[in-house]
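Here the structure is laid out as structure tokens; the discussion comes afterwards.
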Amino acid sequence: MVVADAHTQGFSLAQYLQEQKTIVETALDQSLVITEPVTIYEAMRYSLLAGGKRLRPILCLAACEMLGGTAAMAMNTACALEMIHTMSLIHDDLPAMDNDDLRRGKPTNHKVYGEDIAILAGDALLSYAFEYVARTPDVPAERLLQVIVRLGQAVGAEGLVGGQVVDLESEGKTDVAVETLNFIHTHKTGALLEVCVTAGAILAGAKPEEVQLLSRYAQNIGLAFQIVDDILDITATAEELGKTAGKDLEAQKVTYPSLWGIEKSQAEAQKLVAEAIASLEPYGEKANPLKALAEYIVNRKN
């Protein structure tokens, strides 16, 4: 993994990720206390606290702090983003969707609690995420409202759900164009990654032009993230991924490597990340975490 290059000299991404992940894990654990009915809270916590990179909340915190905000201002939203991401994983793993048995190295939610409880756990995490953002202390209400609107767009038919629908409709087809693939992933994966970054900026009180700049950064890393995901589905093992490998090929899904080959896919991901990093140059060293996170996305192994 690249932890520093010409863009981030002297900045240790490994140390930053470890510190931020520890903070996020503690906040997530405190965000969701088990009460009645016990089963649903246990199911929610099972997937929410199952580990993972915590990339989305960390992006939110990094963007907020880069623009002069504090971690406290963004923490509720950071946790909410992970709740929404976890919901999408629970539902994505269901037999009606991707039908997966393994997630983050553990049995998927429906394998432990059954399909009915898994669906409800995802629903509950989604609704609680919006409540949790709304309960953020010491942040102006108009900023929270902007974040809630963007979250709704990112997770609904304009975003994640819309991308998933086109993904399902494209399964088994051999004539899927790269434009369709881009639509799927800018909505299914990229929309939530984008709001991670823009929400952090908004919470810090960013100007509209700063939010727009960070939106472009996030769009680039979001697409790069998915290209790398497609490559890893072919090249990595289930142990490395923490989930079943080769699922795209098995489901006859069109991927970037199937259209471009692995070498061109890697080059495209590198290009997108370079553009993302270049867009942050006005922020100097304050942007080191976001620059290094972009590098991490294209160099990760899972």
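Each residue, glycine too, has its Cβ placed from N, Cα and C.
In the three-state DSSP scheme, Met87 (mutagenesis position) falls into the helix class. In sequence order, Gly122, Asp123, Leu125, Leu126, Ala129 make up the list of same-chain residues 6 or more apart from Met87 (mutagenesis position) whose Cβ falls under 8 Å from its Cβ. What Swiss-Prot notes for the published mutagenesis of Met87 to Ala is this: Forms the longer C25-geranylfarnesyl pyrophosphate (GFPP) as the major product.
The annotation that Swiss-Prot gives for the mutagenesis experiment Met87 to Tyr reads: Can only generate C15-farnesyl pyrophosphate (FPP) as the final product.
Every protein chain considered, the tally of other Cβ atoms within 10 Å of the Cβ of Ser88 (mutagenesis position) stands at 21. Among the mutagenesis experiments that Swiss-Prot reports, Ser88 to Phe is described with the note: Can only generate C15-farnesyl pyrophosphate (FPP) as the final product. Also produces some C10-geranyl pyrophosphate (GPP).
The annotation Mg(2+) 1 binding site is assigned in Swiss-Prot to Asp92, Asp98 on the grounds of similarity to another entry. Under the DSSP three-state reduction, Asp98 (Mg(2+) 1 binding site) is assigned to coil, being neither helix nor strand.
Among the features that Swiss-Prot reports, Mg(2+) 2 binding site is placed at Asp92, Asp98, with the record citing similarity to another entry. Counting every protein chain shown, 22 other Cβ atoms lie within 10 Å of the Cβ of Asp98 (Mg(2+) 1 binding site).
Taking the Cβ of Val161 (mutagenesis position) as reference, residues of its chain lying under 8 Å away and at least six apart in sequence are, in sequence order, Val155. According to Swiss-Prot, the mutagenesis experiment Val161 to Met carries the following note: Produces similar amounts of FPP and GGPP.
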With Cβ-Cβ distance below 8 Å and at least 6 positions apart along the chain, what are the contacts of Asp92 (Mg(2+) 1 binding site)? List them in sequence order.
Asp98, Asp100, Gln164
